Every structure is written in C-alpha cells, then in structure tokens.
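Swiss-Prot lists Gly13, Gly16, Ala240 with the feature Mg(2+) binding site, giving experimental evidence as the kind of evidence. Residues or ranges marked as FAD binding site in Swiss-Prot: Ser15, Asp38, Arg46, Arg64, Leu208, Met398. According to Swiss-Prot, the mutagenesis experiment Arg64 to Gln or Ser carries the following note: No activity. Residues or ranges marked as substrate binding site by Swiss-Prot: Arg64, His163, Tyr309. For the mutagenesis result His163 to Ala, the note given in Swiss-Prot is Almost no effect on activity. Where Swiss-Prot documents His163 to Asn as a mutagenesis experiment, the accompanying text is: Retains 8% of wild-type activity. According to Swiss-Prot, the mutagenesis experiment Lys269 to Gln or Ser carries this note: Retains less than 2% of wild-type activity. According to Swiss-Prot, the experimentally introduced change Tyr309 to Ala is described as follows: Retains 5% of wild-type activity. What Swiss-Prot says about the mutagenesis result for Val363 to Gln is this: Retains 17% of wild-type activity. Under its mutagenesis entries, Swiss-Prot includes Trp397 to Tyr with the note: Retains 60% of wild-type activity. The mutagenesis experiment Trp397 to Ala is recorded by Swiss-Prot, whose note states: No activity.
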Amino acid sequence: MKHSSDICIVGAGISGLTCASHLLDSPACRGLSLRIFDMQQEAGGRIRSKMLDGKASIELGAGRYSPQLHPHFQSAMQHYSQKSEVYPFTQLKFKSHVQQKLKRAMNELSPRLKEHGKESFLQFVSRYQGHDSAVGMIRSMGYDALFLPDISAEMAYDIVGKHPEIQSVTDNDANQWFAAETGFAGLIQGIKAKVKAAGARFSLGYRLLSVRTDGDGYLLQLAGDDGWKLEHRTRHLILAIPPSAMAGLNVDFPEAWSGARYGSLPLFKGFLTYGEPWWLDYKLDDQVLIVDNPLRKIYFKGDKYLFFYTDSEMANYWRGCVAEGEDGYLEQIRTHLASALGIVRERIPQPLAHVHKYWAHGVEFCRDSDIDHPSALSHRDSGIIACSDAYTEHCGWMEGGLLSAREASRLLLQRIAA
C-alpha cells in the first residue's frame with residue numbers, strides 16, 4: 001500500500017505531537033498535508049496513564065513536573081486546561097543513619113567540584129569519603145544511575161537537585177512538584193485533538209522499518225502490527241523518536257547527526273492497591289522511603305495505593321521476577337516491604353490489584369556532557385530532522401521533549417520558508 005504527505009512525523013509522543021502543533025499553527029504550513037505515525041496503538045510515548053482497580057489514576061511512565069524546572073510543560077498543562085495536584089513526595093521523613101548525614105556530606109563536598117567535578121560521581125565521593133562510604137552514600141539517594149561512570153560529579157549534583165525525593169540534599173527545597181489530577185494522558189489527548197482538528201492524519205500501530213531519500217523527499221517503509229506493509233512518501237520528515245530507536249534504523253545514527261554518544265537506562269514501576277490502607281498504621285501516608293533493598297524507592301499515596309520505582313540493575317531484577325511468575329513477584333515485594341519497614345511479612349496483606357511497567361530504555365541521554373549539543377538534530381546529508389528529550393539538558397523529562405520539539409519545528413519551518 002502506498003500513500004504520501006507533505007510533512008511526516010514519526011513518533012506520537014509529546015515531542016511528535018508538539019512538533020505537529022507548532023507546524024500547523026504556522027501560516028507556512030497552510031494547505032500542507034501532515035501525517036503522524038507511531039508504533040504504538042495509542043499516542044503518548046512514555047506518557048502512560050492508567051486506572052488502578054478502577055479507583056485511582058496512576059502513571060506508568062512520566063509522573064511529575066516542577067513549574068520552576070519545567071515552565072514549558074506547566075504552560076502546556078494550563079493551555080490545555082489540565083488540572084494538577086500536589087506531588088507529595090518531596091521530603092524523606094523517615095531517614096536511615098546515612099541519609100541523616102547526606103545533606104551535610106554533599107554540602108561539604110560541593111566546593112571540591114571545581115577541582116574534580118569531571119570525575120565520575122563514585123570516584124569523586126570515594127576520593128574524600130573512601131569507596132565503601134561512597135557506595136553507601138550514593139545508594140542512600142535511591143537512584144542507581146548515579147553509579148554510572150558517565151555520570152560526573154557535576155552531573156550528579158544537578159540530577160540530585162532536580163529529583164523531588166532528594167532535592168533538599170542540595171538545598172533545592174523551593175522547587176514545587178505536581179502530578180496530573182487525572183493523568184498526563186489528558187494532555188496528550190488535548191494536543192492530539194488539536195492537531196487532528198487542524199488536519200493532521202494519524203496512522204498508529206505502524207513501526208518504521210527504513211527510510212531513504214527519494215528525489216526531493218523521503219520514502220518510508222513501515223509495517224503494521226498485523227504485518228501489513230506500508231510505503232509512504234513525504235517531502236519533509238521529522239523523526240520524533242529516542243536515540244535507541246534511531247540506532248535501529250538505516251540513518252547512520254549517531255555518526256551522521258551529532259557525533260555524540262548516547263546511552264539509556266531501564267526503569268521499572270510497580271503499583272499495588274489493597275483492601276485496607278495498612279500503611280496508615282505506620283504513619284506512611286504521602287511518604288516516600290528510600291531503602292537499601294530491591295524496592296529502592298517506595299511511595300505511599302494517601303490511602304489509595306503504594307508503588308515502587310527502580311532504575312538500572314534493580315529495574316532488570318524486577319523484570320526477571322515478573323518473568324518467573326506473578327505469585328513469586330508479589331511475594332518478593334511483600335518480603336522486601338517487610339524488610340524496609342522492620343515488620344514481619346505476615347503484617348502485609350495480599351494486594352487486591354497490581355500493575356507494573358518495565359521500560360527497557362526508560363531514560364535516554366547524551367553520554368558526552370562536555371559538548372555543546374543542539375536540542376534537535378539534522379542529518380548532515382539527507383536533512384532529516386530528529387527530536388528527543390535526550391538531546392536537551394532536560395533528558396528524561398517531558399520538558400526536554402517540548403524544548404526539542406520547538407527546535408525541530410523551527411528548523412523545518414525555516415526550511416519550508418526557504
């Protein structure tokens with residue numbers, strides 16, 4: 001099957017949809033056809049809202065934002081009349097011995113960044129605290145990505161200050177945090193409805209297999225979920241997909257785009273709801289615990305549900321538990337919850353319902369922090385444009401997706417005008 005468009009965007013996450021919105025708002029695109037493809041059956045990308053047990057909205061993907069750190073995202077929420085609620089997990093009320101000393105240790109090490117800030121965070125902390133102490137200190141922050149050799153001490157301080165649970169460690173308590181009252185999927189639906197009303201056509205459930213130049217445009221080969229093959233010709237092309245997806249295409253990524261190196265981290269989120277909110281007996285409502293066991297970060301949302309959130313090795317650990325069977329997975333959660341709370345396992349009931357999500361490439365980022373990286377890329381020969389939060393200083397956040405989309409659409413509008 002063959003069809004064509006003037007403009008094609010591959011990727012219907014927040015970046016791709018925002019690109020479409022910017023383009024359709026411009027007089028330069030008036031009268032031009034626009035087609036959006038995505039491998040998923042629903043738009044949204046890493047925004048994945050879901051109802052848990054028919055009672056509470058949860059986020060299997062992106063789950064929070066800060067107006068101070070993410071002003072463009074806040075503006076989008078307001079523009080599409082999306083209601084926000086306070087994200088309560090911004091303080092560690094219950095701290096381990098190491099966590100009690102964490103803020104002081106980080107403050108004492110901060111002046112050393114000028115001299116050794118380019119070292120890996122583990123190497124940097126080990127230099128002054130010793131290896132064993134450094135490992136314990138970094139583990140107490142709950143984000144195992146901080147152990148990566150690509151994460152410099154300078155980057156680590158920035159990361160810590162931009163995550164709600166541990167922002168106070170670097171004196172960033174003033175940052176407010178919010179979630180969407182009924183899920184960020186509402187924002188996605190709002191943007192999608194706007195671009196659809198403006199004439200964009202969606203083809204969801206199609207995976208991009210390859211792309212090549214074809215005269216003054218591009219020829220895309222795609223495959224549907226049912227194996228149906230599709231050939232699409234377009235004059236202008238934006239790939240609103242992450243680096244891990246770019247690397248699987250025949251577009252010479254990243255060599256012909258930026259020359260930078262990219263990496264990714266797996267993420268795992270598990271949500272559970274119970275007949276009774278048993279954690280209220282321990283005064284844990286709206287509290288987060290960072291623990292030294294495979295659960296890593298445990299969040300107790302009011303009297304509604306609890307969830308845990310892990311990255312790196314522990315994300316893969318939980319994926320393995322799920323693969324071995326649901327009963328074993330739930331028993332592992334129960335065991336580690338009891339250990340974290342210092343209670344016997346029998347005090348923790350079986351959940352009424354649960355849901356989980358493993359993201360093989362949950363966070364993607366540029367591994368070369370010392371280069372001046374554009375927020376959207378253009379292929380040096382073919383001119384294909386690419387956008388992703390991974391190309392911005394807000395990698396892993398929805399804000400980065402919006403910034404990259406803005407730059408990608410600017411590049412294309414500039415090209416159309418010429």
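Cβ atoms are placed via backbone N, Cα and C, with glycine included.
Mapped onto this structure are the features recorded in Swiss-Prot.
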residue	record	CB count, 10 Å
Gly13	Mg(2+) binding site	26
Gly16	Mg(2+) binding site	28
Arg46	FAD binding site	24
His163	mutagenesis position	22
Leu208	FAD binding site	23
Lys269	mutagenesis position	24
Tyr309	mutagenesis position	22
Val363	mutagenesis position	20
Trp397	mutagenesis position	21
Met398	FAD binding site	28
Task: Which recorded positions sit within 10 Å of Gly13 (Mg(2+) binding site) - Cα, from Asp38, Arg46, Arg64 - done: Asp38, Arg46
TODO: Sort out the sequence-distant neighbours of Asp38 (FAD binding site) for me: same chain, 6+ apart, CB within less than 8 Å of its CB, listed by position.
DONE: Val10, Gly11, Ala12, Gly13, Gly16, Gly45, Phe202, Ser203, Leu204, Gly205, Tyr206
TODO: Determine, using Cα-Cα distances only, which of these binding-site residues is closest to Arg64 (mutagenesis position): Ser15, Arg46, Leu208, Ala240, Met398.
DONE: Met398
Task: Nearest of the binding-site residues (Ser15, Leu208, Ala240) to Tyr309 (mutagenesis position) - Cα to Cα - done: Ser15
Task: Maximum Cα-Cα separation in Å among residues Ser15, Asp38, Arg46, Arg64, Leu208, Met398, which the record lists as binding FAD - done: 30
Task: From recorded positions Ser15, His163, Lys269, Val363, the one whose Cα lies nearest Ala240 (Mg(2+) binding site) - done: Ser15
Task: Residue from Arg46, Leu208, Met398 whose C-alpha is spatially nearest that of His163 (mutagenesis position), among the binding-site residues - done: Met398
